[in-house]
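Below is one structure, written out as structure tokens, with a few remarks after it.
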Amino acid sequence: MSSKTVVWSSLGRFMRTSHHRLLDEKLFPASHNRHVQSRLLSTPLSLIAVPSWMSKCRTSAVRLSRHPPQVSGQEPCAVTASSSVGTWHGSSPAGLRRCQHVRSLNGWTTPGDVPIRHGSRSIATIATGCGGVGAGGINSSVDVAEVSGVSTSGVAAAPTVALPPGPPVEKPPLICVVRRATRGGAAADSVGTGTPGKCDKPPDSSNTLVGTIARVLSSSGECGRHSNANQEGYSLGSRPARKILVKLEADTVAAPLADTKEKQIYVQQQPVVVAQSPLARSSSTVTWEEGDTLVYNIFTQRVVKSSSASIRALSVLGVGVRSSEKELSVVDPHALVEFRDKLREKEVSWPSAWRSSLFNQLQHVLLKDQPMEEMISRVHELLQLHYQRVKRSCVANVTKGEPDTKTEEANPAGDEVAINGEMTYHERLLGYPDLNEEQRRVVDFVLRGYNTYIGGGAGTGKSLLLRVIRQELVSRGLTVATTATTGIAARRLNGATLHHCFGVNVYGEFTRRAELKEFDVIIIDEVSMLSKELFESLEFQLRRANGVDLPFGGVQVILSGDFLQLGAICSVSLVHSSVFRRNFAMLKLQRVVRQEGSSIFAQQLQELRRGTVPHDLQDTVQFLSPPETAKWLEGEGKGAVKLLPTNKEVDEVNQAELDKLPSDLVVYPAQMQAPSLVGRWTATYILEAVVKDTKMIDTHKLTRALEQYVLDFLQKTPYASDYTLPVVGQRYIVLYKLFVDAFAFRVRIPQDMSEKDMRDLALHLRGLETWLPACGLGVFLREILDSPDGLHTDADDYTLTRYAELHPMASPLRLKKGAKVMLRTNLAPGLVNGSLGVVVGFKELSAKHLPRFVNTPGRIAAVENYAEYLRYEHGFTTAFAPEVDFGGGRVIVVPPVLFSVGGLSNTNHYHVGIVSLPLSLAYAFTVHKVQGLTLAGRVHLELSRMWPCDHLLYVAMSRVRNPEQLTVSSFHNSLVRCASECLLFDDSLPPVEQVRVLPHFFQASWQRTPSRRKAALQRKREQAKQSKQKKAAKLKEAMIKQAKEATP
């Protein structure tokens, strides 16, 4: 075929004003070319299709065109359309819309089986006018590239390229548009004529434009990567068509074009090869176009595409993607300097949406008076610093949780329910041998596997007993959910609230039913506040989730609480539940340990508990009249903790007491951290959909297939008996929609998995590259990201934000010198949750002023981040921390502490950290708030505005260890009340020695079926480990012996 031959082929039908005409696919010689065009342009043509005649082959059609833009008022001479991506340009917007409408109704597609689409902002005619005729007299057209079906308006215009020296001719930039076809078939040859050839070595074209294109593709890595596809033997199958824009720089053009004719050049590309990327944080399995690369946006702390709006918006700062490491950096210093100058001259203002800490630090750098080079360097260093902080917690191929996250031994789900620890240092060291005889008997009975209710009055040691029970159960390899009905009780148990653990909404519905089948044992404390309806709903959901027609689905449930304390508001008490009375072995602790030093006061509290007023109560507790109360509070009672009926009164008292102090007010806001993953996980595998409409993908089928794929590997491990398909799906698999066209997939690493098995698991998951296309699930492996940072969804972000807003430490803390505060976490022995102190001053928030127990890398990093947060986002010239005197010579600077919320499956196991000072004003509390706590120091109970409420007075007065701590104002006998049904139930409870096991009681599944227990599995692992060590020792001895024998 001669060089003047032009390839013309029909794409289907084109529209006329009166009728349609079908063009057969033919090749026209150059002599007929001008005649055909003149005839076409003389008719009222709406659209002409000029596709590639090689579109049914796996090729990349490369079209070059160099024409001046259309001059206003000129007639369009030619209109082109891409057959491989379906980007259409009509002679007018109306004509294009008509054609598009007809084609969409008839379902017409291009020869490459790609639906015809048009760019929303590419309606106007792109072809040249009649005056734009080249040397050969042939009118040619200009193709406008469109990446992945998105109009060219979203792609930055290519810069003008300097051409080699020659006659001065006004010509637009030279752009090489590479189209990747979607169907595989016979390959095209390198020049578009002759027999099909390969891409790895084009014909000798060093002085031709074909050689230039080949060199450009080779330099960018496209051609070289694709040419090795057959050697590797991998193929990702059919995918949506894509285009790659390749800019031809001046020094890459070997020679100027001989004429301005449009040249058709076809360069074959083989199926995409799966590259074994050596990158530390990301492994890309395919080659992506410009704008399609995944980038971690350090400003928003989300993983986005490099063409996303959040990335493009940073171009005004001269910040863009550094492709070598997929990170943001200063790529256009001139734009940064220009924006800095306009900002300082107040020609532009700082965008209101740029409010994060990094944006504030960047604004501070730009407004600072410094040389241009130093400013650019500072911005670059600032970005790198934040990226380095993110990378510190990342380990290749393994995602680990936060260092402060509490995870139970042999408990894959333990990190979901044990996030905040509020035990005292002494209580952490207590175990089974430290319990009294009564408590040890309770532990022994619970370990028999029966559902158990543990009753007893305030101060009998129920919370401590539950912690020891959990330790014993976990040591036997069981998964234990430790919950409570109140937040304070949950933190005392190092657990979570029942509502948070199982996703109970305001209507009492369990929104995360799948979590219920993850546990062998469920512990619930403070059940007096648990309603009958919610409890029976829990039993039903456990039965349904586990598929076992036994009480609670075979899960052992341990309840604890005192029904003679405050109960559920506006709900039926649990004592009226037939499920509770029929299925639980019940007992009551008799020995009071809180008021052991005052037996008289302990006896009086027991009478109050039963709703009677002790006749000698005024001899033990100090009662005050209203006038006496005001005088006492100003004198001896100054600084006493006040117990009040409502939250409104508590806030008013705390604020009023703080306003009385003459010193300056300091406000400490809480810092919300970016979501991070809880537990140990593999890398995240990005699965992209083959079709653009992900609704066509059967997500359930995909999930089940991935579960089976992971189970195939786990069943080959030494602990295969512990895994079944439902267990793997509920505990070890996470699959969720991350982008419009992609899913995120990761696998939880079991607690006891060895390093070798972890490496084998990573290799097994890498096999998804070939396994997914072979299964025809509609997705293929796009990329592997070692770090999970930024891979949470908008729904995860919203849920975690709501959780954080409800956390008690999320509110700003207002302090003054002399303010009375209570510690809300455990810092050191003697400085535990509930410790009271006084703010004596403020010191700079730096490592040198903090106590020694804070001197750990994780805590130091949290302190540094919080100091920057105060300086850049809240205007602190110097970040200060309060210095608190806790008495006994303990004066310390209280550092910020990380509190965590979330981490369950409804947020894809992401949790958010709240960094705040672990203090709260301690002038007043509600009685409900202190239920379950033991208060230190003077306590004043204000009853003048208290209404009669069952058990409220008993709960309030039993919070102290010694009656000398307590004063009561406006006491009246009518305030002492007790619910009769709760009293009858409590009287019916037997002591531990007389606990009864009725014939219809069922033992939990973990007790009746030993194979479900992990203890046997642990013994098997220990035996395998010991056997391996013995073999290694024998091998070592043999090698030593052999070496000695070989020595002369």
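The backbone N, Cα and C atoms fix where each Cβ goes, glycine too.
The noted changes are left out; the structure has the residues it started with.
The ATP binding site annotation in Swiss-Prot covers G456, G457, A458, G459, T460, G461, K462, S463 and is backed by sequence analysis. A coil conformation is recorded for A458 (ATP binding site) in the three-state DSSP classification, outside any helix or strand. Every protein chain considered, the tally of other Cβ atoms within 10 Å of the Cβ of A458 (ATP binding site) stands at 24.
The Cβ of K462 (mutagenesis position) has 22 neighbouring Cβ atoms from other residues within 10 Å, across all protein chains displayed. Mutagenesis annotation in Swiss-Prot: K462 to A, described as Abolishes helicase and ATPase activities, toxic for trypanosome cell growth; the structure shown retains the original residue.
Looking at G456, G461, the binding-site residues in this record, the fewest other C-beta atoms within 10 angstroms of the C-beta turn up around G461. Of all the binding-site residues listed here (T460, S463), it is S463 whose C-beta has the fewest other C-beta atoms within 10 angstroms. In sequence order, D562, L564, L589, V592, L605, Q606, R609, S958 make up the list of same-chain residues 6 or more apart from G457 (ATP binding site) whose Cβ falls under 8 Å from its Cβ. G459 (ATP binding site) counts 21 other C-beta atoms within 10 Å of its own C-beta, drawing on all protein chains shown. Rounded to a whole number, the distance between the Cα atoms of K462 (mutagenesis position) and G456 (ATP binding site) is 8 Å.
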